[in-house]
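Below: one structure, written as C-alpha cells.
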Amino acid sequence: MQTIIISPLVSHRLCLARAVPCNRLLNNHHRAPPSIRLSNHRSTTSLRLFSSAAASRDSEMATEDVQDPRIAKIASSIRVIPDFPKPGIMFQDITTLLLDTEAFKDTIALFVDRYKDKGISVVAGVEARGFIFGPPIALAIGAKFVPMRKPKKLPGKVISEEYSLEYGTDTIEMHVGAVEPGERAIIIDDLIATGGTLAAAIRLLERVGVKIVECACVIELPELKGKEKLGETSLFVLVKSAA
C-alpha cells in the first residue's frame with residue numbers, strides 16, 4: 001500500500017493529550033497515543049515542514065514543492081479546541097477551514113487536480129465530514145457522489161459493512177444500486193486516524209465489484225498507523241500531523 005502526501009504539516013481534528021495505556025485499542029477519529037502532545041495554536045509558527053528527502057523514505061511526494069503555500073494556508077486555517085467533546089481531547093476544527101474561502105477552494109482544487117483524469121465515476125464520502133469535501137470534488141470531475149452513512153440513516157435498501165471500535169463495533173452503509181460493478185471510485189474523508197472506517201468503506205465497495213482507485217483525506221495522523229489497515233489501497237493526504 002502506498003501513501004502519497006502533498007505536505008505533512010499539522011495534526012487534525014481529534015487528537016488526545018490524555019494518557020492512554022499503550023495496549024488499549026484506539027477508537028477511530030477519537031484517540032491518539034499518549035506520546036502525542038499537540039499545540040493548540042493556529043499560527044503556522046506551530047507547524048513543521050518535513051523535508052522531501054525524509055518524507056520520501058516512507059511516502060511518495062505528490063508535488064515537487066513540499067512548501068506549496070496552499071498547503072500552509074490549509075494547515076493554518078484549522079483551529080484547535082481543547083477539551084472537546086471530552087476533557088483531554090484536542091479537537092481540531094475544520095469548520096474554520098470552511099470559513100476561509102481560499103483555503104477551502106484550494107483544498108478542493110488539490111483533490112480535483114489529482115483525480116480529474118483518472119476515469120473516476122464514483123466519489124464515496126464517509127459520514128460526516130466526507131460529505132463536505134466529496135460533493136464538490138465529484139461535481140468537478142464529473143462523477144457521482146455516494147454517501148456512506150452510519151446505520152439507519154439511509155432510507156430504502158442498503159448494504160452494510162461492520163468494523164471494530166475501541167469498545168464494540170460500528171457499521172457503515174450505502175444504498176443498494178448506488179454503484180455498479182466495474183466502476184472506479186475514490187473514498188473521501190477529512191481525516192484518517194486508526195483507519196477502521198476507511199477500511200470498512202473499501203470492503204463494502206469491493207463487495208459489489210467497484211475498483212477502489214485511492215482513499216483521500218485532508219489529514220493523516222501517522223502515529224495511529226491507519227494506512228496499514230487499507231491493505232493495497234493507496235492513500236493520498238494533503239497534510240500530515242506533526243507531533
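Glycine is no exception: its Cβ is also placed from the backbone N, Cα and C atoms.
Pro85 (mutagenesis position) falls within neither a helix nor a strand when secondary structure is assigned with DSSP, and so counts as coil. Shown in sequence order, Phe91 are the residues of the chain, 6+ apart in sequence, with a C-beta less than 8 angstroms from the C-beta of Pro85 (mutagenesis position). Here Swiss-Prot describes Pro85 to Thr as a published mutagenesis experiment; the accompanying note says: In apt1-5; loss of activity.
Taking Cβ-Cβ distances under 8 Å and a sequence separation of 6 or more, the neighbours of Leu99 (mutagenesis position) in its chain are Ser77. The annotation that Swiss-Prot gives for the mutagenesis experiment Leu99 to Phe reads: In apt1-6; reduces activity 10-fold.
Here Swiss-Prot describes Arg149 to Lys as a published mutagenesis experiment; the accompanying note says: In apt1-7; loss of activity and male sterility. The secondary structure of Arg149 (mutagenesis position), as reduced to three states from DSSP, is extended strand. The number of other CB atoms found within 10 A of the CB of Arg149 (mutagenesis position), across every protein chain shown, is 19.
For the published mutagenesis Gly168 to Glu, Swiss-Prot gives the following note: In apt1-4; reduces activity 3-fold. Secondary structure at Gly168 (mutagenesis position), taken from DSSP and collapsed to helix, strand or coil, is coil. Take the CB of Gly168 (mutagenesis position) and look out to 10 A: across all protein chains shown you find 7 other CB atoms.
What Swiss-Prot notes for the published mutagenesis of Gly195 to Asp is this: In apt1-8; loss of activity and male sterility. The Cβ of Gly195 (mutagenesis position) has 23 neighbouring Cβ atoms from other residues within 10 Å, across all protein chains displayed.
According to Swiss-Prot, the mutagenesis experiment Gly196 to Arg carries the following note: In apt1-9; loss of activity and male sterility. Within 10 Å of the C-beta of Gly196 (mutagenesis position) we count 23 further C-beta atoms, all protein chains included.
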Whole-number answer please: how many Å between the C-alpha atoms of Gly195 (mutagenesis position) and Gly168 (mutagenesis position)? 16
